[in-house]
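Data first, discussion second: the structure below is written as structure tokens.
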Amino acid sequence: MNNNSRNNENRSTINRNKRQLQQAKEKNENIHIPRYIRNQPWYYKDTPKEQEGKKPGNDDTSTAEGGEKSDYLVHHRQKAKGGALDIDNNSEPKIGMGIKDEFKLIRPQKMSVRDSHSLSFCRNCGEAGHKEKDCMEKPRKMQKLVPDLNSQKNNGTVLVRATDDDWDSRKDRWYGYSGKEYNELISKWERDKRNKIKGKDKSQTDETLWDTDEEIELMKLELYKDSVGSLKKDDADNSQLYRTSTRLREDKAAYLNDINSTESNYDPKSRLYKTETLGAVDEKSKMFRRHLTGEGLKLNELNQFARSHAKEMGIRDEIEDKEKVQHVLVANPTKYEYLKKKREQEETKQPKIVSIGDLEARKVDGTKQSEEQRNHLKDLYG
């Protein structure tokens with residue numbers, strides 16, 4: 001029985017596969033496309049009118065009444081419909097359709113004075129007969145009351161964003177943006193810039209400028225030109241006047257000193273001139289080494305102390321020893337910091353000077369115990 005049931009199942013699967021292959025050949029379909037790609041989703045809106053009566057989620061695709069075979073992958077075809085963008089080729093730039101940021105005015109229904117107490121228009125949709133908390137419409141974020149200029153009583157009208165925009169327009173990051181405030185800010189900046197240029201000191205023109213030789217001569221004479229152009233004495237009283245900064249021609253860059261010398265003392269990478277105060281040349285590597293400062297100097301001193309302490313303890317570099325790890329600075333930084341600090345304190349600590357009189361025996365000072373106190377202590381402690 002089991003073998004017969006298996007054979008029947010195999011025959012049914014073979015027949016079903018043959019049937020599907022035959023249908024795919026007739027409809028010119030690719031049988032290797034999975035079902036979740038071939039089937040149209042339930043929310044797909046571009047189904048042809050001939051297929052409206054049929055559920056789009058079926059595997060089989062119907063043919064049109066005229067005999068044409070419909071595209072079973074129509075929901076994967078990108079077509080420009082209803083003003084949508086054609087994004088088949090994303091490598092080419094395309095101009096968008098723009099954002100329609102429009103509003104529509106919703107005026108409340110006219111009501112009598114008698115009904116105005118019991119009825120009020122909705123601030124959300126603008127209709128009368130219910131309040132905003134009872135409104136069944138979708139809550140709108142952009143709500144605004146604007147005066148109605150056409151009305152004599154100046155009744156308010158509700159300004160609501162238009163809802164006929166497509167999804168791309170509503171989800172755009174610039175949706176609802178108005179550049180009016182930014183334009184006003186830019187115009188204010190331009191006005192301030194023009195006023196600043198107009199109010200700038202006009203005396204600073206080409207006539208007040210002079211060459212470098214004249215500047216050096218004026219500095220040697222302790223004179224300088226003020227904002228008007230007249231010469232002033234260089235003293236503390238006239239220090240607030242206009243004065244230009246100058247640089248003497250005798251000044252020259254430090255790297256120019258190496259032009260006629262065989263050695264180059266200027267380091268272009270660090271832009272420093274090699275001097276004895278900055279560092280020295282290493283004899284082994286023939287490289288210029290800067291003097292250590294700050295934490296680098298402290299680490300170097302601590303490393304030297306660790307090396308000397310290891311030699312005192314009998315540790316040698318050429319001999320392999322398990323205890324060598326205990327005398328490495330990297331493995332024991334806190335230990336050597338403590339030892340170095342302790343040794344410095346011992347060196348700076350002055351020996352205490354004790355006189356001979358302090359070491360001599362002295363007579364005991366104090367109150368002598370009475371016989372009664374001795375007997376009492378003897379009874380307590382035996």
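Note that Cβ sites are derived from N, Cα and C of the backbone, with glycine treated the same way.
At each noted site, the model still has the original residue.
For the recorded site, Cys122 (mutagenesis position), the DSSP three-state label reads coil. Here Swiss-Prot notes a mutagenesis experiment, Cys122 to Ala, with the remark: Affects the ability to associate with the spliceosome. Loss of growth and in vitro splicing activity; when associated with 215-AAA-217. Cryo- and thermosensitivity; when associated with A-217.
In the three-state DSSP scheme, His130 (mutagenesis position) falls into the coil class. The local packing around His130 (mutagenesis position), expressed as other Cβ atoms within 10 Å of its Cβ over all shown chains, amounts to 15. Here the residue is the original one, while Swiss-Prot reports the published mutagenesis His130 to Ala with the comment Affects the ability to associate with the spliceosome. Loss of growth and in vitro splicing activity; when associated with 215-AAA-217. Cryo- and thermosensitivity; when associated with A-217.
One entry in Swiss-Prot concerns the mutagenesis experiment Cys135 to Ala. Its note says: Affects the ability to associate with the spliceosome. Loss of growth, spliceosome binding, and in vitro splicing activity; when associated with 215-AAA-217. Cryo- and thermosensitivity; when associated with A-217. Neighbour count (other Cβ atoms within 10 Å of the Cβ, all protein chains): 16 for Cys135 (mutagenesis position).
What Swiss-Prot says about the mutagenesis result for Glu217 to Ala is this: Abolishes the interaction with PRP18. Cryo- and thermosensitivity; when associated with A-122 or A-130 or A-135. Sequence-distant contacts of Glu217 (mutagenesis position), defined by Cβ-Cβ distance under 8 angstroms and a gap of at least six in the same chain, do not exist. Secondary structure from DSSP puts Glu217 (mutagenesis position) in a helix.
Where Swiss-Prot documents Glu217 to Lys as a mutagenesis experiment, the accompanying text is: Abolishes the interaction with PRP18, and temperature sensitive growth defect.
Across the structure, His130 (mutagenesis position) and Cys122 (mutagenesis position) are spaced 6 Å apart at their Cα atoms.
If you take the Cα of Cys122 (mutagenesis position) and the Cα of Cys135 (mutagenesis position), they are about 7 angstrom apart, rounded to a whole number.
Under DSSP, Cys135 (mutagenesis position) is assigned to coil, being neither helix nor strand in the three-state scheme.
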